[in-house]
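Enquirer: For reference, the structure I am asking about is given below.
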Amino acid sequence: MGNSMKSTPAPAERPLPNPEGLDSDFLAVLSDYPSPDISPPIFRRGEKLRVISDEGGWWKAISLSTGRESYIPGICVARVYHGWLFEGLGRDKAEELLQLPDTKVGSFMIRESETKKGFYSLSVRHRQVKHYRIFRLPNNWYYISPRLTFQCLEDLVNHYSEVADGLCCVLTTPCLTQSTAAPAVRASSSPVTLRQKTVDWRRVSRLQEDPEGTENPLGVDESLFSYGLRESIASYLSLTSEDNTSFDRKKKSISLMYGGSKRKSSFFSSPPYFED
């Protein structure tokens, strides 16, 4: 028999690692891949990917929004657990994801702190992205403010999802929740038909000057309006002619109240929160 050569078998796909016994919910794309300078990206920043296999530094994954399947290097993604616990991204990437279009105020993530290893940080979208350090006690309980501790991160998230309690705002939705939301379908509305010349607004000023004027001062076909609507128009015109002094007094009182509230707040110290 002649010599024969065996083809080298393809490397078997390794099972996914299980940190703390949890499978990641999805991968979050941190930057467009491939780079737009090289070719049109297959996966874009902010996309959520479902893992197919771990190829040793590379992931085989499928996009949850486009359905495209391909490989992506591990440095371009972060693993996400519980929908809000991000593993493998820093402060800058967290801010980029939280500032993506359609990200709502209160969107948040928890990530490993860059400045304190073994600790976590809570990043929240507000007017700007705010970062709060999460401390861990020797008994493995967590806290942001020392006066309030939690047995696990999930309890911490649940609490601050109900009340801000010193944070910049209430936690609303995990980061990237909107990235796979189905686009809203606008219900088709029936066409609106307008009748010509319902109200001659050029004659309104004359009505204010001469309330005892003609029988139909607005030039309106009264059959087109109910009695209540005609009364509403008349009430509106009478209100617009009133003096605005009451509004000025109200505005001044509001400004005084606001000034008083600012002075009052100095007597109450907010709970100590440590920004990361």
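Each Cβ is built from the backbone N, Cα and C atoms, and glycine gets one as well.
In case it's useful when we look at the structure, here is the feature table from Swiss-Prot:
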DOMAIN    22-82  domain 'SH3'
DOMAIN    84-175  domain 'SH2'
MUTAGEN   Arg111 to Lys  Strongly reduces interaction with ZAP70, CD3Z, SYK and LAT
MUTAGEN   Leu218 to Ser  Abolishes interaction with CBL. Does not affect dimerization; when associated with S-224 and S-229
MUTAGEN   Leu224 to Ser  Abolishes interaction with CBL. Does not affect dimerization; when associated with S-218 and S-229
MUTAGEN   Leu229 to Ser  Abolishes interaction with CBL. Does not affect dimerization; when associated with S-218 and S-224
Enquirer: Can you check which residues sit near Arg111 (mutagenesis position), meaning Cβ under 8 Å from its Cβ, same chain, 6 or more apart in sequence, and list them in order?
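Expert: Long-range Cβ contacts: Leu85, Phe86, Glu87, Leu89, Gly90, Ala94, Tyr120, Ser121, Ser123.
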Enquirer: Which residue counts does DSSP yield for the domain 'SH3' (22-82) in the helix, strand and coil classes, in that order?
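Expert: Here the numbers are 3 helix, 29 strand, 29 coil.
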Enquirer: Give the mean pLDDT for the domain 'SH3' (22-82) on the 0 to 100 scale.
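Expert: PLDDT averaged over the stretch: 92.
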